[in-house]
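Trainee: First the structure, which I've put down as structure tokens, then a few questions once you've had a look.
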Amino acid sequence: MSTSNLFSTVPFGKNVLNHKIVLSPMTRFRADDNGVPLSYMKTFYAQRASVRGTLLVTDAVAICPRTKGFPNVPGIWHKDRIAAWKEVVDEVHSKGSFIWLQLWATGRAADLEALTSRGLKLGSSSEVPVAPGEPTPRALDEDEIQQYILDYVQGAKNAVHGAGFDGVEIHGANGFLIDQFLQSSCNRRTDQWGGSIENRSRFGLEITRGVVDAVGHDRVGMKLSPWSTFQGMGTMDDLVPQFEHFITCLREMDIAYLHLANSRWVEEEDPSIRTHPDFHNQTFVQMWGKKRPILLAGGYDPDSARRLVDQTYSDRNNVLVVFGRHYISNPDLPFRLRMGIALQKYNRDTFYIPCSGEGYVDYPFCKEYLDQADEAAVAG
């Protein structure tokens, strides 16, 4: 049995986690055509909640119809979607675990057909396409920006007060709408929403303030991916000062946690970027401090996760490790890591099959876990 600091308890929002292994938010296209979570989703999250005291973060969830930028992604508006999510939440809570919903708006990164089929258009911080040859979005006007802020707030209320989520994670990463305002590679505005570090930060910070006011500071997290070049991001000259300012403001709001993602594909495209002193987010981790949890994602496996918490950040108890692909194929992942049990391999071909349980809820638990099935849940 492992004695790694991965398996020490940590305060998190209004709860206490039994370990530091977190389910990553992952888009899997398992909602129906209207964005209502299918029953597969309840099974998926319940399986991964089976080790008591686990933290789960959901798929990216559209906050309103115009932010649903892809088919078969879930939403959190209207009573039918809220009710379906409540079933998921109740099942997770019955296992003794915790679940936070990720609030999402796609902006220029949306699938154009998914919008135009509903009479909607691409919108972003500026008229800058996600890549050369891709459709050019409209620059959102002042009224639209204010409405987006309200939509995030309502989405948070629907999640926490309606569906019973333990909190919400605001998706500010991976080139989606908040990132499109935050980074000058996309944001070319000259009004109060662009043109300076402070102005580019304004959209994400106003959203965060509104959500904090709506559901409480200890129910709000933020995900960022400073170094990701996915969807046209990560190429600005003042990247470190931009994110230093943004993270400082988040810290002052006393939100529950910060989630930082490193990008494996950035390293594959440009291995030299690894030599930048801030590439692995150490500067931002230090800025965040030791008071509140910080989630770190970036292709971790069991060995690198242990090194992260036991060596790199051995001086702090607030670093949690986010797993995606390995959690897909190992619903009992925390148990396997603690007991030193080999991981099952994942199948990429089944990651994104719409409306299907294949490769989603059909990975088995290990025999050692099942031998304890008479317990309500396995202690983390």
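Cβ coordinates come from backbone N, Cα and C, glycine included.
No substitution from the list is modelled in this structure, which keeps its original residues.
According to Swiss-Prot, the FMN binding site annotation covers Pro25, Met26, Thr27, Ala60, Gln102, His171, Lys223, Gly299, Gly324, Arg325. In Swiss-Prot, the entry for natural variant Arg81 to Gln states: In strain: P1 / 1029/N5. The structure shown retains the original residue. One entry in Swiss-Prot concerns the natural variant Arg118 to Gln. Its note says: In strain: P1 / 1029/N5. Swiss-Prot lists Gly123 to Glu among its natural variants, and the accompanying note reads: In strain: P1 / 1029/N5. Annotation comment: Swiss-Prot describes His171, Asn174, Tyr352 as substrate binding site.
A description of the local structural setting of each listed feature is requested, covering burial, neighbours and distances.
Mentor: The DSSP secondary structure for Pro25 (FMN binding site) is coil.
DSSP assigns Arg81 (variant position) to a helical segment in the three-state reduction. Its own atom aside, the Cβ of Arg81 (variant position) has 23 Cβ atoms within 10 angstroms in the protein chains shown.
Long-range Cβ neighbours of Arg118 (variant position) (same chain, at least 6 residues apart, Cβ-Cβ under 8 Å): Pro65.
Non-local contacts of Gly123 (variant position) by the CB criterion (under 8 A, 6+ apart in sequence, same chain) comprise Gly107, Arg108, Pro137, Arg138, Ala139, Leu140, Glu144.
Non-local contacts of His171 (substrate binding site) by the CB criterion (under 8 A, 6+ apart in sequence, same chain) comprise Pro25, Ala60, Gln102, Leu103, Trp104, Ala105, Ile178, Lys223.
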Trainee: Considering the binding-site residues Thr27, Gln102, Asn174, which residue's Cβ sits among the greatest number of other Cβ atoms within 10 Å?
Mentor: Gln102
Trainee: Whole-number Å only: compute the distance from the Cα of Gly324 (FMN binding site) to the Cα of Tyr352 (substrate binding site).
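Mentor: Cα of Gly324 (FMN binding site) to Cα of Tyr352 (substrate binding site) measures 13 Å after rounding.
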Trainee: With the substrate site defined by the record as His171, Asn174, Tyr352, how many Å span the farthest pair of C-alpha atoms?
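Mentor: Farthest Cα pair among residues binding substrate: 20 Å.
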Trainee: Within a 10 Å radius of its Cβ, which of these binding-site residues (Pro25, Gly324) has the fewest neighbouring Cβ atoms?
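Mentor: Candidates: the binding-site residues Pro25, Gly324. Fewest Cβ atoms within 10 Å: Gly324.
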Trainee: Could you tell me the C-alpha distance between Asn174 (substrate binding site) and Thr27 (FMN binding site) in angstrom, no decimals?
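Mentor: Cα-Cα, rounded: 12 Å.
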Trainee: Write out the long-range same-chain contacts of Tyr352 (substrate binding site), meaning residues 6 or more apart in sequence whose Cβ is under 8 Å from its Cβ.
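Mentor: Sequence-distant Cβ neighbours: Thr27, Arg28, Phe29.
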Trainee: For Lys223 (FMN binding site), list the number of other Cβ atoms lying within 10 Å of its Cβ atom.
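Mentor: If we count other Cβ atoms within 10 Å of Lys223 (FMN binding site), we arrive at 28.
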